[in-house]
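> Pulled from Swiss-Prot, these are the listed features:
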ACT_SITE  Asp37  active site, proton acceptor
ACT_SITE  Asp175  active site, proton donor
BINDING   Ser10, His70, Gly146, Phe147, Gly148, Gly149, Asp175, Gly176, Gly177, Gly197, Ser198  substrate binding site
BINDING   His35, Asp37, His70, Asp175  divalent metal cation binding site
MUTAGEN   Ser10 to Ala  Nearly abolishes enzyme activity
MUTAGEN   His35 to Ala  Alters protein structure. Nearly abolishes enzyme activity
MUTAGEN   Asp37 to Ala  Alters protein structure. Nearly abolishes enzyme activity
MUTAGEN   His70 to Ala  Alters protein structure
MUTAGEN   Met141 to Ala  No effect on enzyme activity
MUTAGEN   Asp175 to Ala  Alters protein structure
Amino acid sequence: MASGCKIGPSILNSDLANLGAECLRMLDSGADYLHLDVMDGHFVPNITFGHPVVESLRKQLGQDPFFDMHMMVSKPEQWVKPMAVAGANQYTFHLEATENPGALIKDIRENGMKVGLAIKPGTSVEYLAPWANQIDMALVMTVEPGFGGQKFMEDMMPKVHWLRTQFPSLDIEVDGGVGPDTVHKCAEAGANMIVSGSAIMRSEDPRSVINLLRNVCSEAAQKRSLDR
């Protein structure tokens, strides 16, 4: 089976002038991991930050927090080693951004990180299938990547369901427009790693939102287990 349900706040919607404090606030509120969006202005139109910021966060937050790097970059091969040195735990690259996923997967592992593989909404999930047994996590985007605060795309749920059916032990992450009103759809389809940005970051009580998301996800996982 996939690992248990985990909630990873996306810091894209945080106060970037106080990024370290915002990350600490999320961890203190019960976040299982931090989802860090790296954008280069080429693969997606927005620009965020790179490995120097990740290195600074690692120094401030210590070794315990799990950094899930969502690499929305046109040359993911270029940043594997810098991110590993900076303290990243998982390197999630986009299938659309490389011509040689196998070599990239190997390089990520050799640099001591877990491997995530992401697909945009317009990419068929079957293209991910040949690599599913070589990765730790599949990320199904539920918005067009590049900006936070977008509307959840429910028509991505068949991709999640197909992956869960075909690869029961794979960690499956959803990212984009996920919050209390949409998490049940993701969980019922089979997602066990939930990225949520605005719903958590802008809440006056982020702990309660994180707990709600985790509980919905866990209940759906238990139901799938009983239904088998």
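Quick reminder: no glycine exception, Cβ is built from N, Cα and C everywhere.
Distances, neighbours, how buried they are, the whole picture for these features please.
According to DSSP, Asp37 (mutagenesis position) sits within a strand segment. Asp37 (mutagenesis position) has a Cβ environment of 25 other Cβ atoms inside 10 Å.
In the three-state DSSP scheme, Asp175 (mutagenesis position) falls into the strand class. Sequence-distant neighbours of Asp175 (mutagenesis position): residues of the same chain at least 6 apart with a C-beta under 8 Å from its C-beta are Ser10, His35, His70, Ala118, Leu139, Val140, Met141, Thr142, Val143, Val195.
Counting every protein chain shown, the number of other Cβ atoms lying within 10 Å of the Cβ of Ser10 (mutagenesis position) is 24.
Just so you know, the Cβ of His70 (mutagenesis position) picks up 27 other Cβ atoms within 10 Å once every protein chain is counted.
Around Met141 (mutagenesis position), taking its Cβ as the centre, 25 other Cβ atoms fall within 10 Å, counting all chains.
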> Sorted by position, what residues of the same chain at least six away from Gly146 (substrate binding site) have a C-beta under 8 A from it?
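Gly146 (substrate binding site) has long-range Cβ partners Met39, Val44, Pro45, Asn46, Met72.
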> Using the alpha carbons only, what distance in Å do you get between Asp37 (mutagenesis position) and Gly177 (substrate binding site) once rounded?
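Spelling it out, the Cα of Asp37 (mutagenesis position) and the Cα of Gly177 (substrate binding site) are 15 Å apart.
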> Other than Ser10, His70, Gly146, Phe147, Gly148, Gly149, Asp175, Gly176, Gly177, Gly197, Ser198, which residues of the chain come within 8 Å of the substrate site, judged by Cβ distance to the Cβ centroid of those residues?
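So the extra residues in range turn out to be Leu12, Asn13, Asp37, Val143, Pro145, Gln150, Val195.
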> Counting Cβ atoms within 10 Å of each candidate's own Cβ, which of the binding-site residues Gly148, Gly177 comes out highest?
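That would be Gly177, with the most Cβ atoms nearby.
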> So how far apart do the substrate binders Ser10, His70, Gly146, Phe147, Gly148, Gly149, Asp175, Gly176, Gly177, Gly197, Ser198 get, largest Cα to Cα in Å?
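The two farthest binding residues have Cα atoms 17 Å apart.
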> Using an 8 Å cut-off from the Cβ centroid of His35, Asp37, His70, Asp175, can you name the remaining same-chain residues around the divalent metal cation site, in sequence order?
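So the additional residues around the site are Gly8, Ser10, Leu12, Leu36, Asp68, Thr92, Leu139, Val195.
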